[in-house]
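As given in Swiss-Prot:
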type: MUTAGEN; residues: Thr162 to Glu; note: Increases resistance to chloroquine
type: VARIANT; residues: Ser258 to Leu; note: Variant under strong directional selection, linked to chloroquine resistance, might play a role in the evolution of resistance to quinoline drugs in southeast Asia, significantly reduces parasite fitness and increases resistance to chloroquine
type: VARIANT; residues: Phe313 to Ser; note: Might play a role in the evolution of resistance to quinoline drugs in southeast Asia, moderately reduces parasite fitness and moderately increases resistance to chloroquine
type: VARIANT; residues: Gln454 to Glu; note: Might play a role in the evolution of resistance to quinoline drugs in southeast Asia
type: VARIANT; residues: Lys541 to Asn; note: Might play a role in the evolution of resistance to quinoline drugs in southeast Asia
Amino acid sequence: MNKKYGTSSNNHDNKKDKKNNADKNKNKKNTTTGEENKDSNKSLVNNDSKKNDSSKNKYNIVKANIKNIFASDKKNEKSDKNEKNESSKSSKNTETYTNVNDKKSNNLITKGSNDKKKKKKDSKKNSSNNNNNNTIVDISDGDYTNDEEGTNKPKRNWKGRTFSRFTPGGVRSSTVLFICTAIGVGFLSIPYVFSKLGIILSIILIILNAFESYVTTNILCTSSLEHNTFVYGNLLKKIGNKYYKTIIDFGLSFGFVSSYILILILISNFLSTIFYVFNFPTLFTNNVFLVILICLLILPITFRNKVGSLNHFLIFSLFSLSITVLTIGLQTKSYNNLLINKEVNLFKMDKHFFKCFNILLFSFSQQPNACFITGQFNQPTHRRLNKSTFRSVILQVIFYTLFGILGYFSFLNTAKDNIVLNYENSNVSILLCKFLLSLTFFFSVPLNFMGSYQSMLALGITTRDALYKLYTYIFRRTGYSANLSLLLSEYTNDPYQETHADNITEHSSVSESQTDDQNQRMWISVIVTIFCALIACKVKKLSNVIGIGGGITSTLISCLLPNLIYYKNRHNVSNKLKRYSTLFMLCFFSFMGFLSVVVTTLNLIL
């Protein structure tokens with residue numbers, strides 16, 4: 001009997017050892033498959049990151065990993081079940097054979113416990129391998145391939161965003177467009193404002209005008225997006241009626257003409273001084289000759305219909321303005337020491353207040369090109385437009401405040417309406433600033449022409465129609481009426497009619513003004529240039545032109561008409577305090593603008 005039990009127990013031990021060895025081999029296979037899966041996943045991810053494949057490869061890797069996870073989970077479940085069955089069998093076998101041989105049973109128990117520990121460790125390793133497989137695959141928005149750069153591009157740091165190349169229609173390029181639209185001839189009259197009003201009152205008016213410019217620019221940009229039109233006149237026509245469009249067309253046209261005249265006066269004065277100092281022929285010191293020469297150089301640039309072609313010139317304009325501020329700042333102390341009366345005014349109120357108010361209002365007038373820039377914007381969302389307008393206004397405040405304070409402390413109460421005229425002609429650094437400013441104002445003309453071209457075209461069509469009506473009224477009883485009817489029938493399809501794309505969405509970068517015929521643009525540019533050149537040869541006083549002409553256009557375009565647009569859409573603003581405070585502010589600036597024009601005109605007459 002003992003022999004039988006001994007042989008049976010030995011056979012049982014041999015079978016159990018075989019099972020244990022088989023289980024170990026299975027666990028080794030599981031671990032090796034897990035490690036192979038891990039290595040394969042790592043290699044896949046590394047290859048994906050190196051080659052920058054499309055986003056589909058990432059999702060395929062994720063699916064493959066998920067399948068591997070489920071497969072390994074099933075294997076782990078099977079191994080756990082086998083462990084339980086084997087443990088139950090081993091416990092039963094040890095209980096039945098304890099009376100036969102205690103030493104062998106103790107050895108079996110210790111072996112079973114050690115096997116269980118090893119199996120648990122192996123299962124933990126498999127689970128950790130699966131977890132590692134999950135963390136290796138990167139499905140976040142950190143890195144993207146070239147196919148995804150347009151939509152889900154990772155954010156770069158501020159250095160990469162600031163010093164990277166300008167993209168047409170981007171936030172930075174649109175900010176530069178707003179700044180170059182606003183900073184014009186009025187920039188040189190800021191120290192004159194400080195000398196007449198004092199430092200504190202001038203800074204207060206700068207902040208108030210900056211806030212008004214920010215609010216009205218946002219009103220125009222958001223209204224252009226909502227009504228899907230990027231021409232100022234068409235926006236007012238949709239909101240109001242055709243008479244509103246005529247008013248804004250006149251305002252934009254008059255504003256461009258007045259700024260064009262001022263720029264021709266300034267550039268001719270600057271260049272004549274430079275040519276005189278460097279002993280050029282007397283022909284180049286003649287203002288009339290210089291005005292004609294400048295107009296001939298400006299004309300070809302105004303024929304362009306895309307803002308992107310002017311990006312490099314506009315960036316150079318900001319550079320030249322910065323050089324001018326630095327040059328005047330470095331010479332402030334030396335010129336201040338030459339003054340006899342060094343009394344500094346902090347707050348001053350006199351008859352010059354209204355003219356200075358209009359100069360500052362004109363200096364922040366970036367609204368004429370607001371709709372046009374919105375049409376040129378790439379992905380014109382409210383957040384991106386708000387960011388661009390806010391940055392442009394902040395930079396204008398910094399420029400005007402620094403330039404006004406530095407120019408005022410250089411000459412105090414003797415500052416002229418054009419601060420550059422206070423410097424002697426022998427100052428080489430100021431001559432360099434004059435040349436840089438001439439280039440800045442030169443390239444601002446085609447930019448402003450792009451924004452006001454549609455208005456001048458529409459105003460020309462309105463004038464032509466009025467002349468046709470007058471013609472029919474005078475000759476309606478004569479035989480000329482029949483010829484006129486034939487003439488009018490040829491214009492049923494108006495060749496000058498403005499064409500604009502109605503299918504432009506919020507994410508479109510196509511402007512309505514880009515579809516016009518090139519010949520119309522050339523004719524209007526030539527006619528307006530000749531008209532401005534004739535006036536520029538006669539007018540010399542700068543501040544009076546800004547105070548009257550700039551005051552009318554700035555008040556009309558920057559205050560009154562945005563106020564009308566905001567009043568039409570006032571129900572879209574749920575907060576009543578914000579609604580009525582904005583209306584009050586716009587009404588106040590509209591009233592002050594027109595009052596300043598009247599007072600400035602009366603001061604000149606009387």
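All positions are counted from 1 along the displayed chain.
Even glycines carry a Cβ here, placed using N, Cα and C.
When the Cα atoms are compared, Ser258 (variant position) and Gln454 (variant position) turn out to be 17 Å apart. When secondary structure is read from DSSP and collapsed to three states, Gln454 (variant position) falls in the helix class.
Secondary structure at Phe313 (variant position), taken from DSSP and collapsed to helix, strand or coil, is helix. Packing around Gln454 (variant position) is summarised by its Cβ count: 24 other Cβ atoms lie within 10 angstroms of its Cβ, all protein chains included.
Ser258 (variant position): 22 other CB atoms within 10 A of its CB, across all protein chains. According to its DSSP assignment, Ser258 (variant position) is helical.
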